[in-house]
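For reference, Swiss-Prot has these:
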ACT_SITE  Asp25  active site
ACT_SITE  Lys90  active site
ACT_SITE  Cys124  active site
MUTAGEN   Asp25 to Ala  Impairs the isochorismatase activity and reduces the virulence; when associated with A-90 and A-124
MUTAGEN   Lys90 to Ala  Impairs the isochorismatase activity and reduces the virulence; when associated with A-25 and A-124
MUTAGEN   Cys124 to Ala  Impairs the isochorismatase activity and reduces the virulence; when associated with A-25 and A-90
Amino acid sequence: MAALSSATKRLGRLIPHSSVLFVCDVQEVFRGLTFQLPTVIHGTNTMVSAAKLLNVPVVVTTQYGSRLGSTVSEISKNLEDAPDVKVFDKMKFSMLVPEVERHLTTNMPQRKSVLLCGIETHVCVLQTCLDLLDKGYDVHVVSDAVSSSTSYNRSMALERIRQSGAYITSVESAIFQLANDAGNPEFKSISKLIKEHLKVQNGFDTGARI
C-alpha cells in the first residue's frame, strides 16, 4: 500500500476522495485588471461544478475582502448549493493561512491533492502552491483557470510553479482524471459539463485580451 501511495503521488493521480479544490481570490475588483479573466471565471466555475458532482470539497479565499470585495457573482452563485465549501478572508498572499491549514488538517486529513484555480498566478497562486508543496501536498494548477495582470506574468509564474514540482493541468484534463471511468455514476453529467465548458472559447488559445 505504501508503494502504491508513493507511485500515485509521483504520477500526480487525481482521485476525488483524496482531492480538494482551491479557489484563490477571484474577486469583483479584478474585473478589467486581469488577463483573460472571463476564461478564468468560466474555467473555475466548471471546476466547481465538477467538484459538486464528484464530492470534492472546495476552499475559497478572498484577499482583504473588506476593501477588495467578494468572490465574483458567477462563482459565488455556483457555490451556493455546494455540499462542502468553506470561504476564508485573508491578508497574506498565500491561501494557506492558519485557518485554512487547520480546516485541512482537522476536517480532511486524507486529502493530499489540491486543485488550484484563481488569481494572480505570479503572486497568490504561486505562493499558495509553494506553501502547499512545502507541507507535502500534491498541487495541480489548472492552467486555464489561473491568470495574472499580464500574459507575461502568468507564463512566468506557470514555469516557476512547474520548476517547484507542481503539476500543470487543464480544466478538461483534471475533470476527466477525477471521473476516471466512463462507468462512473456521474459520467453522463460530467460529459455534459465538459461539452458545455467547451462551447465557450478558451481565451488562452488566442492572442486577444478580453
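In case you wondered, yes, glycine gets a Cβ from its N, Cα and C as well.
For all the noted positions, this structure keeps the original residue and models no substitution.
Shown here: features listed in Swiss-Prot, placed on the structure.
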residue: Asp25; record: mutagenesis position; CB count, 10 Å: 25
residue: Lys90; record: mutagenesis position; CB count, 10 Å: 20
residue: Cys124; record: mutagenesis position; CB count, 10 Å: 23
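Lys90 (mutagenesis position) sits 11 Å from Cys124 (mutagenesis position), taking the Cα positions as reference. In the three-state DSSP scheme, Asp25 (mutagenesis position) falls into the coil class.
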